[in-house]
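S.K.: Take a look at the following structure, please.
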Amino acid sequence: MKTPSQPRAIYYIVAIQIWEYFSFYGMRALLILYLTHQLGFDDNHAISLFSAYASLVYVTPILGGWLADRLLGNRTAVIAGALLMTLGHVVLGIDTNSTFSLYLALAIIICGYGLFKSNISCLLGELYDENDHRRDGGFSLLYAAGNIGSIAAPIACGLAAQWYGWHVGFALAGGGMFIGLLIFLSGHRHFQSTRSMDKKALTSVKFALPVWSWLVVMLCLAPVFFTLLLENDWSGYLLAIVCLIAAQIIARMMIKFPEHRRALWQIVLLMFVGTLFWVLAQQGGSTISLFIDRFVNRQAFNIEVPTALFQSVNAIAVMLAGVVLAWLASPESRGNSTLRVWLKFAFGLLLMACGFMLLAFDARHAAADGQASMGVMISGLALMGFAELFIDPVAIAQITRLKMSGVLTGIYMLATGAVANWLAGVVAQQTTESQISGMAIAAYQRFFSQMGEWTLACVAIIVVLAFATRFLFSTPTNMIQESND
């Protein structure tokens, strides 16, 4: 019997997903280098801005999802988000010497990312009935598409920026998003079954004006608001407010469902360890990128490899790790039992620690010989990428076993995305030249060593905890969703 093919609309979603990842990760690979090289920001300022931007892009999808659910529909939200991200890159590329253009461009991209990121997966979900067996394959295709974009982006945008200038690198990132949008719009006839804008809600009157007019005002003011946050380094205050709200939600869950309190505490612990992991992993876009730019010998075949290209190593490692992880989870490889959740977490952190130890070794080599080894750096980054698939997929798999998985997944993403990126900036400032004047290489060596040592200590704690409490993640059956939910 022939297996039904995927809906035609999925290929347009996959196309825009590839180009969105290309746009986002292309610009991200250039950002810290652009701030320090072109605009002359010191390390402290550059890392603070980079971490603020990286954290805020994980806050706005909450609002973007709400707007799509209440007013816009997923398809319209995706289109609006893609347009805003394209506009943001255009603003960034017009004047690469203006700090105001920088802040405004990042703010526009943050708003666009919020509308796009939270709704592209929801739009894909609309293509399937609840029990459609093609659903898992569709989401796997979407995930693979993202990896293609994130691998290609640092290579293409990095080479463009090095050969033709920053404005070309940013233009390429924005152009990719625009190409993805055009492909997506060309398939509009395949999205007839998806939810459209709620015209009745948009034309209803609230506070003396139609709702659509308030929406326009909000879309115009939001970039101004985020520009102020970035320019004045106020993002931490917004993040603190959002985290307090998230903590209150979990506390109310514990009060409302006392029988679930133990499982909720376990999820909170997962969030804590996941956040720790991503504080370390997000050093790749700031501290590690600056180290590569300044101290790694990037000559290969008489060509200087652009620093941005190293951002592709992580994505390549994630794809390769997916194959290995699938093998580990297969029935043939389980042995006596499936690897326990906390041992998987410990293994992921162990790989991260080994990666940082390799970086510390490379920094020591640079201190002695003047330059670090590109091969050692790539090996360290690959280990860090490999570690990723032992953290997030494991945590999400456990969270989604619970009845209140939607809210908890959102809070987990907030913790490991927004909070981790902001804290990563705080941690990274240990290496800033303004704090350790004239001893940059020593600062990097000490930083990488400390990160590796602290992570190894966390691994030891988690392993002891896992063996000391045999049923650490045994969950009451009434917490777990029924199989037919």
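The count begins at 1 with the first shown residue.
Even glycines carry a Cβ here, placed using N, Cα and C.
Straight out of Swiss-Prot:
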MUTAGEN   GLU20 to Gln  Decrease in activity. Abolishes the pH dependency
MUTAGEN   GLU20 to Asp  Decrease in activity
MUTAGEN   GLU20 to Ala  Lack of activity
MUTAGEN   GLU388 to Gln  Decrease in activity. Does not bind Ala-Lys dipeptide
MUTAGEN   GLU388 to Asp  Decrease in activity
MUTAGEN   GLU388 to Ala  Lack of activity
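Explain the structural surroundings of these features, please.
M.R.: The Cβ neighbour count for GLU20 (mutagenesis position), using a 10 Å radius over every protein chain in view, is 27.
In the three-state DSSP classification, GLU20 (mutagenesis position) falls within a helix.
Neighbour density for GLU388 (mutagenesis position): within 10 A of its CB lie 22 other CB atoms from the protein chains shown. Look at GLU388 (mutagenesis position): DSSP puts it in a helix.
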S.K.: Measuring Cα to Cα, how many angstrom lie between GLU388 (mutagenesis position) and GLU20 (mutagenesis position)?
M.R.: 21
